[in-house]
Every structure is written in C-alpha cells, then in structure tokens.
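Database features, via Swiss-Prot:
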| type | residues | note |
| --- | --- | --- |
| MUTAGEN | Lys8 to Ala | Causes a defect in cell growth on a glycerol medium |
| BINDING | Arg30, Ala32, Arg34, Asp81, Tyr160, Ser215, His338 | coproporphyrinogen III binding site |
| MUTAGEN | Gly33 to Asp | Inactivation |
| VARIANT | Ser59 to Phe | In HEM12-6 and HEM12-12 |
| VARIANT | Thr62 to Ile | In HEM12-14 |
| VARIANT | Leu107 to Ser | In HEM12-3 and HEM12-13 |
| VARIANT | Ser215 to Asn | In HEM12-2 and HEM12-11 |
| MUTAGEN | Gly300 to Asp | Inactivation |
Amino acid sequence: MGNFPAPKNDLILRAAKGEKVERPPCWIMRQAGRYLPEYHEVKNNRDFFQTCRDAEIASEITIQPVRRYRGLIDAAIIFSDILVIPQAMGMRVEMLEGKGPHFPEPLRNPEDLQTVLDYKVDVLKELDWAFKAITMTRIKLDGEVPLFGFCGGPWTLMVYMTEGGGSRLFRFAKQWINMYPELSHKLLQKITDVAVEFLSQQVVAGAQILQVFESWGGELSSVDFDEFSLPYLRQIAERVPKRLQELGIMEQIPMIVFAKGSWYALDKLCCSGFDVVSLDWSWDPREAVKINKNRVTLQGNLDPGVMYGSKEVITKKVKQMIEAFGGGKSRYIVNFGHGTHPFMDPDVIKFFLEECHRIGSK
C-alpha cells in the first residue's frame, strides 16, 4: 500500500475487526461538506463534480472536519460521490443546485441498457482523479486518522441510473426488476464488477477502510432485496479481498455495509461477509445487538435530527445509544443513522462528538 505514514490512531480499524477498544470510535457520514463554512470557501462557485475531480480541492475538503474536530473524529472519508461509478460506465450525471443528481439520459428501455453493457470501463483511467485525491489525502493526514474509501451499492446505483435522479415512487427501477429481471441482473452484475475494481484500487491508492452505501435498500421488499441487492453486496464483500491479494495487498481491509431501511435483512447482512453493518436510526440498538450475536461490528445509529435539539437532549440520546450498543468498548462504531444535513451547526456537531468521547470513555 505504498510508503504511507504509520497510523497514529487505529481505533476504528481495531473496532471494525472486532478488537477491544478504549472507547467507541466516532465518525459521521457526510462529515465533509455543506454544513461547514470552510467547505463553501474552498468549493467557491465550482460545479459539484468539478470539485470532486480536482484532487487538491477534494483532499482539502476531506481533511476539513478532521482539522476542525481534531482529536474528536477517528476517520476521514474521501470527498466524492456514489454516482462516479455510473459516470465511469459512460453515463452523464449532473448535480443540480438545490435539486440533487440528474441523469439527462436515464436507462428506460433494453436498448438504453445495451449501450451501458457494451461500454468498456477502464476504472483506472475513468476514476484516476479519485485515486489521486486518496493518495494525496493519505499523505497529508500523516497517519492522524485512517482514510475511508467508498462506493454506492449496486441496487442503489441502478435506481439512479433508471430513475434519472432521486425518487419517491421508484417507478422505473421497479419496472425494470419486474418487467426485465434478467436484464436487471446483467446491469447489477456490471455495476458490481466496476464497484469491486473501484474499491480495490481505492485501497491501492491509500484507503484503509471501505464502506458500501446501499442507500435505497429499504425500497425493496425482503424478497426483492434477497434477489436484487444482497447477492451483489455479498459479491463485493467476497471479491474485494481476493482482488486486493491479486494487487499485492495481503492485510485485512475492514469493510462496512450500510443498507438504509433494510431492517428485515439485518441477520443476513451480519453473515454477508462484511466486517461492519451500519444501522439507520429506525433500529432499536438492543434488538440489533441480539440479532447480530457478536458476529460483526455494528455502526450507527443516531437520528441526525437530534442535532437540532438542546444540549441536554443530545447528551441523553448519545448516552442511550452507546449504552444500548453495549457500552462501546467492543464491536461498535459511533455514527449517525445517515448523513449530516446542510443546515446543521458545526458547533453542535462538536458538542455531539465531545459527548461521545466523554460517555464512551467511562
């Protein structure tokens, strides 16, 4: 993995591997981004994907929360987006201010799909900027905290590629899996193949831990999740370590899966090959701990909306959460149940992190 500085804080790596820790490690999904004033200063008037593709700027944005919350955050996550995989597969993606992602030419029929299936993806070439940003960030961090790489889950990426953006009804994605199940599997397989290579090359570039965001997992029924999501998540968990060995990386790289809303699948996710399963806030942690039976590390799961509450409420909710996950000295990573919001107060986030340290160290 190159001549990178040795980690000074490996708390999250140890927790992910199931080792005992002094306190639960803390990081937050979307910890780098729009709620930080320094993000807006650096991004300036650049387009979102233009920002991601500038390695120097992406690296700076990645490090901003680590710098602001020095000693409180136990990992950095590279500033990027799950939709870079569809881009690498030849699809055009725009990020519309205030509206979110938009695909001008979504996949709506078998002919559209064939174009994507026939497209030869060169991951190293298409996503070269991402690997440069990771390497640059890993060097700049100087071992202060480990660096996350990530990608979107295959089903979630298929949703965006077929819907043309976010959705409430999931009309087109559901149409695909119900009208063209075989073609849907072909698309999911191609996305999976690209995801495996992308994640593996992120590790080569310097990522020390990986997360797969299956953000739309909860939009599938349990039966459809078992057919259109879980097998591809399992493939990723199984194939990435093998690909890393082919690339000369023998050390264990912890992998996290976050299938938001997929409450019915927790037992299966705990034996899917991932080291960590991340939970959204709909879960009662005590129930999740029972179902898990100590097989994997659990991550989560504070409702991000708690950040709009008083300090007393934040303290109470953090205490409840850490205690419900067993105290945090083993098999637990503190996080939100989803990402930060643009409207959050950075000082409130700091208080949350301080309370996680204070309560988790007891």
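The backbone N, Cα and C atoms fix where each Cβ goes, and this holds for glycine too.
What you see is the original sequence, not a version with the noted changes.
Ranking the recorded positions Gly33, Arg34, Asp81, Leu107, His338 by the distance of their Cα atoms from the Cα of Ser215 (variant position) places His338 first.
You'll find the Cα of Gly300 (mutagenesis position) roughly 20 Å from the Cα of Asp81 (coproporphyrinogen III binding site). For the recorded site, Asp81 (coproporphyrinogen III binding site), the DSSP three-state label reads coil. Thr62 (variant position) has Gly33 nearby among the recorded positions Lys8, Gly33, His338, counting only those with a Cα within 10 angstroms of its own Cα.
Taking Leu107 (variant position) as the reference point, the recorded positions whose C-alpha atoms are within 10 Å of its C-alpha, out of Lys8, Arg30, Gly33, Arg34, Tyr160, are Tyr160. In this structure the C-alpha atoms belonging to Asp81 (coproporphyrinogen III binding site) and Gly33 (mutagenesis position) are separated by 11 Å. Of Lys8, Gly33, Ser59, all annotated as recorded positions, the residue with the shortest Cα distance to Tyr160 (coproporphyrinogen III binding site) is Gly33. Rounded to the nearest whole angstrom, the C-alpha distance between Arg34 (coproporphyrinogen III binding site) and Lys8 (mutagenesis position) is 28. The recorded positions in question are Lys8, Arg30, Arg34, and the one with the fewest Cβ neighbours inside 10 Å is Lys8. Each residue contributes its Cα atom, and for His338 (coproporphyrinogen III binding site) and Lys8 (mutagenesis position) these two points are 27 Å apart. Ser215 (variant position) is surrounded by 24 other CB atoms, counting those within 10 A of its CB over all protein chains shown. Between the listed mutagenesis positions, namely Gly33, Gly300, the fewest other CB atoms within 10 angstroms of a CB are found at Gly33. DSSP assigns Gly300 (mutagenesis position) to a strand segment in the three-state reduction.
The number of other Cβ atoms within 10 Å of the Cβ belonging to Thr62 (variant position), over all protein chains shown, comes to 25. The recorded positions examined here are Ser59, Tyr160; by Cβ neighbour count within 10 Å, the least packed of them is Ser59.
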